[in-house]
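Participant: My questions will all concern the structure given below.
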Amino acid sequence: MTARNLAEWQNFVQGCIDFRPNDGVYRIARDMFTEPELFELEMELIFEKVWIYACHESEIPNNNDFVTVQIGRQPMIVSRDGKGELHAMVNACEHRGATLTRVAKGNQSVFTCPFHAWCYKSDGRLVKVKAPGEYCEDFDKSSRGLKQGRIASYRGFVFVSLDTQATDSLEDFLGDAKVFLDLMVDQSPTGELEVLQGKSAYTFAGNWKLQNENGLDGYHVSTVHYNYVSTVQHRQQVNAAKGDELDTLDYSKLGAGDSETDDGWFSFKNGHSVLFSDMPNPTVRPGYNTVMPYLVEKFGEKRAEWAMHRLRNLNLYPSLFFMDQISSQLRIIRPVAWNKTEVISQCIGVKGESSEARRNRIRQFEDFFNVSGLGTPDDLVEFREQQKGFQGRIERWSDISRGYHQWTYGPTQNSQDLGIEPVITGREFTHEGLYVNQHGQWQRLILDGLNKKALKMHDVTFDNQSVMDEV
């Protein structure tokens, strides 16, 4: 296969999406998920351009704390300096490019390169060079510090952007999606959350966009997670026979098209979306008996109900899911290749919550979200099988039109209650308009990046034969 030039890439990306509202057509090309060269463009024009989730501030609470992360293809160190300020530094020595630290986290005021012992402070400044006498007198350490990206935090959630020329703030990027971070953070009387010790990291044999779709897919719940639904129903029967109540979320109604349940979704600018539903038995949530009265008193009944009586899957496109439902989970998406994705799963909770609430949160997390839980393995199988199915090139298109005749493009009672302005609203948990927003943003970012590349370079594709004729 020959490499595409810029114009050919623009045509390809333009042709990957077929949205014709007047005809009720909403479909995407499956080769969005199967092109190795496209993956490199996605890394350059999406993951190395927009704000990408890096870590939570609770993971680096002290001066000189750090974690190592991957932003697109770039190895990064996210650190606090000696004054507590945040930095996002490329984890590569300015001398010959070796990584400075090879551990996941720690506390260091100085990073010493294991290769040639150049030393950098936790704010990225180069402070020492081994055997400096062989360098010229004008060798300037102050100009050789670690390259840094933009870094910002919203209510403890730390994001990095490698586009140092961009002017958009993190809050601009998040937009109305911030409200759904607030709904979790506000459950804490101190306004602080914390990532719990330990995390799971796993890979699946599929494209990164599959995970972004799946976390917003209410349609698959009652089929793919049937075993979990059945298990919960069995627990309910056993507990009822003992006179006890169910101690986990009653998942049985989700995704079954129950018209009595207030559910649906919002899609926002920049590709963000949230899937929500009434929670059948909200009193099983960690700390419910103390958190709910606190929220009602401080924020009012409606906002308290949104925080504690509704489950929410928030996708901050393209790199993070914040699940506040069966338990509370951060699901970080890290693309590895066009057909391989790493997911990092962490439990996040209210800082200072009671030991009983914390125990409940962890048990509920392990039950469904953990790698060995009853939910995650089901989804990973479907990612793998979708990626296999996409090789069936006779059919190019996937349909994402479910419920299009009921999508709303103006205010609803729910959006007014929350003070938000979604670009699309769905009134049913299983409708697929969230993907229209998600993949529309994918196309916008790629095309915008390609157009900017076209302005910066003159793209020439040589015909080998004509060149030889001239020789």
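Each residue, glycine too, has its Cβ placed from N, Cα and C.
Not my notes, these are from Swiss-Prot:
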- CYS93, HIS95, CYS113, HIS116: [2Fe-2S] cluster binding site (BINDING)
- HIS220, HIS225, ASP379: Fe cation binding site (BINDING)
- 52-160: domain 'Rieske' (DOMAIN)
- MET43 to Lys: Prevents anthranilate degradation (MUTAGEN)
- ASP217 to Ala: In ACN476; loss of dioxygenase activity and 2-fold lower redox potential (MUTAGEN)
- ASP217 to Glu: Loss of dioxygenase activity and lack of iron at the mononuclear site (MUTAGEN)
- ASP217 to Asn: Loss of dioxygenase activity (MUTAGEN)
Participant: Summarise the domain 'Rieske' (52-160) as counts of helix, strand and coil residues per DSSP.
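Facilitator: Summed by class, the stretch gives 9 helix, 46 strand, 54 coil.
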Participant: Using Cβ atoms only, which residues of the same chain lie under 8 Å from MET43 (mutagenesis position) while being at least 6 residues apart in sequence?
Facilitator: GLY72, ARG73, PRO335
Participant: Could you tell me the mean pLDDT the prediction assigns to the domain 'Rieske' (52-160)?
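Facilitator: For the domain 'Rieske' (52-160), the model's average pLDDT rounds to 97.
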Participant: Please name which of the binding-site residues listed here, CYS93, HIS95, CYS113, HIS116, is nearest in space to HIS220 (Fe cation binding site), Cα against Cα.
Facilitator: CYS93
Participant: Counting every protein chain present, what is the number of Cβ atoms, excluding its own, within 10 Å of the Cβ of HIS225 (Fe cation binding site)?
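Facilitator: 20, counting other Cβ atoms within 10 Å of HIS225 (Fe cation binding site).
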Participant: Using Cα coordinates, what distance in whole Å links ASP379 (Fe cation binding site) and ASP217 (mutagenesis position)?
Facilitator: 11
Participant: DSSP three-state call for HIS220 (Fe cation binding site): helix, strand or coil?
Facilitator: coil
Participant: At the level of the C-alpha atoms, what whole-angstrom distance separates HIS116 ([2Fe-2S] cluster binding site) and HIS225 (Fe cation binding site)?
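Facilitator: Taking the Cα atoms only, HIS116 ([2Fe-2S] cluster binding site) lies 52 Å from HIS225 (Fe cation binding site).
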Participant: Given the recorded Fe cation site (HIS220, HIS225, ASP379), which additional residues of the same chain have their Cβ within 8 Å of the Cβ centre, ordered by sequence?
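Facilitator: Going along the sequence, the neighbours appear as ASN214, ASP217, VAL221, THR223, VAL224, GLY375, ASP378, GLU382.
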